[in-house]
Every structure is written in structure tokens, then in C-alpha cells.
Amino acid sequence: MSEPAGDVRQNPCGSKACRRLFGPVDSEQLSRDCDALMAGCIQEARERWNFDFVTETPLEGDFAWERVRGLGLPKLYLPTGPRRGRDELGGGRRPGTSPALLQGTAEEDHVDLSLSCTLVPRSGEQAEGSPGGPGDSQGRKRRQTSMTDFYHSKRRLIFSKRKP
């Protein structure tokens, strides 16, 4: 079942498997479709939440938006450095934090999200398994669960008419 030497196809993507099932991709049409879909989603969210997510301003409507004090953004989310506000992909502008939202935040409002981890060696007494300790169940193997562990098995009763 080998193909003849003249019918060998060249893989256009090199060694990777690559198929175009529906023809070439029109990138301009794709970007227009994505932009239209995004605009529709933004408009739907704007009408639902009475908030303009593009300019980050509240709108008149069912909801009354107010600033929550003391919940400032962590430093992780604030833009820093010479590439401030630049997208890593393509160099376009990415949405930054609005000055209206950051107004009134101070250094003490930021939450410190740093964590530290230290390894603690086990002592010989705990490794042997003290009663009630975490090493108590290490020696036993767990059996594999089956369907009957979750559902009780029942016998099906079949009533048939007896012949006279």
C-alpha cells in the first residue's frame, strides 16, 4: 500500500502536520470578523452593566457604580518600565489602568502578594508514623473505586406470566 514515487505530496509546513481544510485564510476578513464580534460583546456588556469598559466610566442606568476604598490594585497589575502600556505581541497599545480608577490609591492600599516557601526535613519519629499523624495512612494502598461504590447495585425483578 505504498504510493508511487510520482504521487508523493510535498508537505508545505515542513515536518509538521499541517492541513487547510477550507482553503487559504483571509487574515483581513478574519480581523474584521473578530473586531465586529468584540464590538458586539462590548456593546452587550455596556448595556447589561451600565459601564463603558473602553473608557472605564460608569453610565446612567440600573446600577449605581461607586469606588471601593482600600482595595487598590497590587503592584503586579500596574504597568511599569519603559514598555509601559505596550502589548507584547505586535507592539500595539494594550488597555491600561484608568487614572479614574487609580485616583486616591496610596502605597499602603496595595496588597503584598509575595509568598515564601521553606522545606522542613522530617524527623525520624514522624517518618515512622506517629499515631494520628499524617503518616498514618502511608503504608496502606487504596483500592480502585468501582461504579458500585457510588451506586448501589440492585437486582432487576422480571415478572412473567406463568403458563397453565
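Residue numbering: from 1, along the chain as shown.
Every residue, even glycine, has its Cβ placed from backbone N, Cα and C.
Experimental mutagenesis at this site is recorded by Swiss-Prot as T80 to A, annotated: Abolishes UV radiation-induced phosphorylation and subsequent degradation. In sequence order, the list of same-chain residues 6 or more apart from T80 (mutagenesis position) whose Cβ falls under 8 Å from its Cβ is empty.
What Swiss-Prot notes for the published mutagenesis of S114 to E is this: Phosphomimetic mutant, increases ubiquitination by the DCX(DTL) complex.
Quoted from Swiss-Prot, the note attached to the mutagenesis of T145 to A states: Reduces phosphorylation by Akt; no change in interaction with PCNA, CDK2 or CDK4; no change in subcellular location. The secondary structure of T145 (mutagenesis position), as reduced to three states from DSSP, is coil rather than helix or strand. Residue density at T145 (mutagenesis position): 8 other Cβ atoms are found within 10 A of its Cβ, drawing on all protein chains shown.
Under the heading of mutagenesis, Swiss-Prot lists T145 to D and annotates it as follows: No interaction with PCNA; 59% inhibition of CDK2 binding; modest inhibition of CDK4 binding; no change in subcellular location.
According to Swiss-Prot, the mutagenesis experiment S146 to D carries the annotation: Reduces interaction with PCNA. When Cβ atoms from all protein chains are considered, those within 10 Å of S146 (mutagenesis position) total 9, not counting its own.
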Return one of helix, strand or coil for T80 (mutagenesis position), based on DSSP.
coil
